[in-house]
Amino acid sequence: MAGAPGPLRLALLLLGMVGRAGPRPQGATVSLWETVQKWREYRRQCQRSLTEDPPPATDLFCNRTFDEYACWPDGEPGSFVNVSCPWYLPWASSVPQGHVYRFCTAEGLWLQKDNSSLPWRDLSECEESKRGERSSPEEQLLFLYIIYTVGYALSFSALVIASAILLGFRHLHCTRNYIHLNLFASFILRALSVFIKDAALKWMYSTAAQQHQWDGLLSYQDSLSCRLVFLLMQYCVAANYYWLLVEGVYLYTLLAFSVLSEQWIFRLYVSIGWGVPLLFVVPWGIVKYLYEDEGCWTRNSNMNYWLIIRLPILFAIGVNFLIFVRVICIVVSKLKANLMCKTDIKCRLAKSTLTLIPLLGTHEVIFAFVMDEHARGTLRFIKLFTELSFTSFQGLMVAILYCFVNNEVQLEFRKSWERWRLEHLHIQRDSSMKPLKCPTSSLSSGATAGSSMYTATCQASCS
């Protein structure tokens, strides 16, 4: 643990806090909290040994010490001193024969690094790279960490651009797009909360590692700020699931009911999307504070407490899956009613299905009911890969389907381009032929007619 942490170790610790939407069960992959607890116990044992062991027989020797990494006995002058790799390391079982080395000089002083007051030591046999397993769990977790970081970054960028587009064009302001904007906001907040959590843990871990302040790791995990960051992430994730549910319910109401009071129903949707998650995230935080107030709330000693959050999210996933099935049935019936050939029906059905999966979060059903405490080994990796990869890129797919390839958005861009082109052409004509005035009445009437037609179209499609 001396020095800055390697990428594998950091990815492992970050993923220990991710899972699907929350803490991992006790007994799953090693966490930062567990590692520092083991380090504390190792330090206690070392300090007891340093106090109780008898002094050496000679007067000249290198003093026994604990250097925040390993426990060193008294050293004989002019010799190498070695101790086994510290057992608190998460990968200690993979380097059972490894040792860390120091050199005791003839003067009875520990050899120091060049141009430094720190003692020299060789811990190459205890490093992660010496474990020999190219497909180790930590390397798999590093791969997942890279995947979900790239996914959230792309999703965040695409969603910000898509939100600006929907807000920038006045003709796109309608109930349907307001719902889309709230869904975009939930994805943006989810990505931001993950970035904040990762950045906080990375900064805290790296700083403590460089300064050998391992107690600072645990004190941060025990701090209010760490728990608030994690509580915020839980709320953002829950709100994201419930805005996906709102999208599904709204889609179904459009298909099932012909007349809707959109102003009233939009207020209801806002209450569901942003309000309902508070009803179970806040109680979960209170229960954790009262009965399981340890670490950064990333561990679940009692999985019943985690069900306070998990069950409402499973409910949202289940309802959206039922809506997905119902919508597919409606699409099939309408395609058959149009007397299309079987090939066209299959193609259109496949297109509709693939489009609805990211929009409703249907992929969540695959592992929705596989609880974290039951996932081990390969199943756990597949579960993590499916959830983290699909969820992180889902915002990007939603932005593409709801905005970038949307016909109304493309029409607005074409209209804006034509308007700019006509205005630019008009300015060029005015500057080159000032005596001649171009009549604008026809252009104005044409533009007005086009705008009215599009407004009516948008209102019809948004109703």
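Every residue, even glycine, has its Cβ placed from backbone N, Cα and C.
None of the noted substitutions appears here; every position holds its original residue.
Taken straight from Swiss-Prot:
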- Tyr69 to Ala: Abolishes stimulation of cAMP accumulation in response to GLP-1 (MUTAGEN)
- Tyr88 to Ala: Abolishes stimulation of cAMP accumulation in response to GLP-1 (MUTAGEN)
- Leu89 to Ala: Abolishes stimulation of cAMP accumulation in response to GLP-1 (MUTAGEN)
- Pro90 to Ala: Strongly decreased stimulation of cAMP accumulation in response to GLP-1 (MUTAGEN)
- Glu127 to Ala: No effect on stimulation of cAMP accumulation in response to GLP-1 (MUTAGEN)
- Glu128 to Ala: Slightly decreases stimulation of cAMP accumulation in response to GLP-1 (MUTAGEN)
- Glu128 to Gln: No effect on stimulation of cAMP accumulation in response to GLP-1 (MUTAGEN)
- Arg176 to Gln: Decreases sensitivity to GLP-1 (MUTAGEN)
- Ile317 to Cys: Causes the formation of an artifactual disulfide bond that abolishes signaling in response to GLP-1 binding; when associated with C-361 (MUTAGEN)
- Ser352 to Ala: Abolishes inhibition by negative allosteric modulators (MUTAGEN)
- Thr355 to Ala: Abolishes inhibition by the negative allosteric modulators NNC0640 and PF-06372222, but does not abolish inhibition by MK-0893 (MUTAGEN)
- Gly361 to Cys: Causes the formation of an artifactual disulfide bond that abolishes signaling in response to GLP-1 binding; when associated with C-317 (MUTAGEN)
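Annotated features, which come from Swiss-Prot, shown on the structure.
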residue	record	DSSP (3 states)
Tyr69	mutagenesis position	coil
Tyr88	mutagenesis position	coil
Glu127	mutagenesis position	coil
Arg176	mutagenesis position	helix
Ile317	mutagenesis position	helix
Thr355	mutagenesis position	helix
Gly361	mutagenesis position	coil
Query: Cα distance, Arg176 (mutagenesis position) to Ile317 (mutagenesis position), nearest Å?
result: 21
Lowest local Cβ density among Pro90, Gly361, which the record lists as mutagenesis positions, within 10 Å: Pro90
Packing count at Tyr69 (mutagenesis position) (other Cβ atoms within 10 Å of its Cβ): 22
- request: Return the single residue from the mutagenesis positions list (Ile317, Thr355) that has the minimum number of other CB atoms within 10 Å.
  value: Thr355
- request: Determine, using Cα-Cα distances only, which of these mutagenesis positions is closest to Tyr88 (mutagenesis position): Tyr69, Arg176, Thr355, Gly361.
  value: Tyr69
Query: Taking the Cα atoms as reference points, how far is Arg176 (mutagenesis position) from Thr355 (mutagenesis position) in Å?
result: 17
Task: Round to a whole number and give the Cα-to-Cα distance in Å for the pair Pro90 (mutagenesis position) and Glu127 (mutagenesis position).
output: 11
- line: Among Leu89, Glu127, Gly361, i.e. the mutagenesis positions, the one with its Cα nearest that of Thr355 (mutagenesis position) is Gly361
